[in-house]
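Engineer: Next up is a structure, given as structure tokens.
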Amino acid sequence: MSAGGDFGNPLRKFKLVFLGEQSVGKTSLITRFMYDSFDNTYQATIGIDFLSKTMYLEDRTVRLQLWDTAGQERFRSLIPSYIRDSTVAVVVYDITNVNSFQQTTKWIDDVRTERGSDVIIMLVGNKTDLADKRQVSIEEGERKAKELNVMFIETSAKAGYNVKQLFRRVAAALPGMESTQDRSREDMIDIKLEKPQEQPVNEGGCSC
């Protein structure tokens, strides 16, 4: 059902696929966004998980479909089909693991192979709460994002740092948003997250 700001238009749905190596925090970022919580017990995602969240923006309501992919090699063959019809690819690395950062180039290449330029890509350096173990500087992250022409942000799913800002920036760039290239408007978007009213739909047998 549309909010008043939608002017009678149907609720628009956008697919976000989360990509990256195992244990970089993809599931934790989604959990923090959905429920504002963090689970200290690590459990690998099996296959693909699916959750959705309604976001109330300043002038419209959108439905984000969040697809959480497994980082393990044995599930890699599943991922291209989920990238294929995505609007946004969120490519995550662990700032304490330089290999996970290096592998983001491959993930971004995979996205562009499937989607060409018709996709929003956000590079995310997660786990800033472990700054004393940092192996990848924020400058290195910014440099790679600039070289690959993607968006960039650092986050901490554990501390909740910049997680809402991550989704604000993605929302500002969604198709149909005015001035999608005007980064100065990103902080002006007011996002209200609904409380989960129903059991989220999961695929893949893991809700971690």
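Here the Cβ of each residue, glycine as well, is placed from N, Cα and C on the backbone.
Worth saying up front: this structure is predicted, and the values here are computed from it rather than measured.
Under its mutagenesis annotations, Swiss-Prot gives Gln22 to Val the following note: Loss of binding to rabkinesin-6. The GTP binding site annotation in Swiss-Prot covers 23-28, 39-40, Tyr42, Thr45, Gly71, 126-127, Asp129, 156-158 and is backed by similarity to another entry. Here Swiss-Prot describes Thr27 to Asn as a published mutagenesis experiment; the accompanying note says: Loss of binding to rabkinesin-6; when associated with L-73. Residues or ranges marked as Mg(2+) binding site by Swiss-Prot: Thr27, Thr45, Asp68. Listed in Swiss-Prot is the mutagenesis experiment Ile46 to Glu, annotated as follows: Loss of binding to rabkinesin-6. Listed in Swiss-Prot as a mutagenesis experiment, Gln72 to Leu is described as follows: Loss of binding to rabkinesin-6; when associated with N-28.
Give me the structural setting of these features: burial, nearby parts and distances.
Structural biologist: When secondary structure is read from DSSP and collapsed to three states, Gln22 (mutagenesis position) falls in the coil class. A sphere of 10 angstroms centred on the C-beta of Gln22 (mutagenesis position) encloses 15 other C-beta atoms.
Neighbour count (other Cβ atoms within 10 Å of the Cβ, all protein chains): 28 for Ala157 (GTP binding site). For the recorded site, Ala157 (GTP binding site), the DSSP three-state label reads coil.
When Cβ atoms from all protein chains are considered, those within 10 Å of Thr27 (mutagenesis position) total 26, not counting its own.
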Engineer: Measuring C-alpha to C-alpha, could you say which of the recorded positions Gln22, Thr27, Asp68 are within 10 Å of Ala157 (GTP binding site)?
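Structural biologist: Close recorded positions: Thr27.
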Engineer: Given the binding-site residues Asp39, Asp68, Lys127, which one's Cα is the least distant from that of Gln22 (mutagenesis position)?
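Structural biologist: Spatially nearest to Gln22 (mutagenesis position) by Cα position is Asp68.
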